[in-house]
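K.L.:
According to Swiss-Prot, the feature substrate binding site maps to Asn11, Gln44, Asn64, Gly74, Asn75, Asn157, Asn190, Glu208, Arg209, Gly218, Ser219. Quoted from Swiss-Prot, the note on the mutagenesis of Cys73 to Ser is: Enzymatically active, but it adopts a more open conformation. It is able to catalyze both epimerization of DAP and HF elimination of L,L-3-fluoro-DAP and D,L-3-fluoro-DAP. Able to slowly eliminate HF but does not catalyze epimerization; when associated with S-217. Here Swiss-Prot notes a mutagenesis experiment, Cys73 to Ala, with the remark: Inactive as epimerase, but it is able to rapidly catalyze the HF elimination via abstraction of the C-2 hydrogen of the D,L-3-fluoro-DAP analog and is essentially unable to catalyze the same elimination with the L,L-3-fluoro-DAP analog. Sequence annotations record features per position, and here Swiss-Prot assigns active site, proton donor to Cys73 based on a large-scale study or a structure entry. Swiss-Prot documents Cys217 to Ser as a published mutagenesis change and attaches the note Enzymatically active, but it adopts a more open conformation. It is able to catalyze both epimerization of DAP and HF elimination of L,L-3-fluoro-DAP and D,L-3-fluoro-DAP. Able to slowly eliminate HF but does not catalyze epimerization; when associated with S-73. Looking at Swiss-Prot, you'll find the mutagenesis Cys217 to Ala noted as follows: Inactive as epimerase. It is able to rapidly catalyze the HF elimination via abstraction of the C-2 hydrogen of the L,L-3-fluoro-DAP analog and is essentially unable to catalyze the same elimination with the D,L-3-fluoro-DAP analog. Here Swiss-Prot flags Cys217 as active site, proton acceptor.
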Amino acid sequence: MQFSKMHGLGNDFVVVDGVTQNVFFTPETIRRLANRHCGIGFDQLLIVEAPYDPELDFHYRIFNADGSEVSQCGNGARCFARFVTLKGLTNKKDISVSTQKGNMVLTVKDDNQIRVNMGEPIWEPAKIPFTANKFEKNYILRTDIQTVLCGAVSMGNPHCVVQVDDIQTANVEQLGPLLESHERFPERVNAGFMQIINKEHIKLRVYERGAGETQACGSGACAAVAVGIMQGLLNNNVQVDLPGGSLMIEWNGVGHPLYMTGEATHIYDGFITL
């Protein structure tokens, strides 16, 4: 099997062309490949498939390092666009793809940046999914070590966002896994820890569902900005600094799609026997 190793701000991926080669992965195979000592090593495995809908260009599948399939990965989407362009699978600047939860448009810009239309943030608790009677801008979550206020939103995958005073000292290691597996998120959740620098600049760390804390989480950056805007804390264009680098997020509010812009880097190509 041919593959490419890529990263978006240090969030690393193995990307596989499932259009020109037949590929099938069991969860056990994915876990073995994800092992950084005995396999290739990655946060997520991305598979490019032929479109399920003839109106679209590709279908986009995402698997976490633990073998679980998920519906969205923003950093992965940028790498997906870079991959299909590099491999000559398309020459379009605007690439339309489907995911488990909907469609996306990925735009390859002239400055080497990728702009992703992430769709509209989803706030209805049942659709996140999150257990709550109605939408609120802040929810109280109780864990074994502390009670937190958080925003909850789906960007095609579930996110909870907690505001912290200092990103460096935030208790991500302990609180992250407790939020990820919190009973009010039946499909688990990506936990974001956001420090607001000003209305157009935040710092963020994300404990990702099925992957742990990563260098960057694109959908997590989108979720944090969406929550901050809904809570009246942020403007419509925000720079998000993650451990691996920065993203620009734009959102004009309810009824509008949210856009993420950032880099996608090709590291190397390889061949492995499964």
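First residue shown is number 1, and so on along the chain.
Each Cβ is built from the backbone N, Cα and C atoms, and glycine gets one as well.
What's the neighbourhood like for each of these?
P.N.:
In three-state terms derived from DSSP, Ser219 (substrate binding site) belongs to a helical segment. Take the CB of Ser219 (substrate binding site) and look out to 10 A: across all protein chains shown you find 30 other CB atoms.
When secondary structure is read from DSSP and collapsed to three states, Cys73 (mutagenesis position) falls in the coil class.
Listed in sequence order, Gln44, Leu46, Ile62, Asn157, Gly218, Ser219 are the same-chain residues six or more apart from Cys73 (mutagenesis position) with CB atoms under 8 A from its CB.
Within 10 Å of the C-beta of Cys217 (mutagenesis position) we count 35 further C-beta atoms, all protein chains included.
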K.L.:
Would you list the other residues of this chain near substrate - those whose C-beta lies within 8 angstroms of the C-beta centroid of Asn11, Gln44, Asn64, Gly74, Asn75, Asn157, Asn190, Glu208, Arg209, Gly218, Ser219 - in sequence order?
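P.N.:
Other same-chain residues near the substrate site: Asp43, Ile62, Val70, Gln72, Cys73, Gly76, Val206, Ala211, Thr214, Cys217, Gly220.
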K.L.:
Given a separation of at least six residues and a C-beta threshold under 8 Å, show me what packs close to Asn75 (substrate binding site) in the same chain.
P.N.:
His7, Gly8, Leu9, Asn11, Phe13, Ala216, Cys217, Gly218, Gly262, Ala264
K.L.:
Note down the number of other Cβ atoms within 10 Å of the Cβ of Arg209 (substrate binding site), including every protein chain shown.
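P.N.:
I get 24 for this one.
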K.L.:
Here the binding-site residues are Asn11, Asn64; which one has the lowest number of other Cβ atoms no more than 10 Å from its Cβ?
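P.N.:
So among Asn11, Asn64, the binding-site residues given, the one with the fewest Cβ atoms within 10 Å is Asn64.
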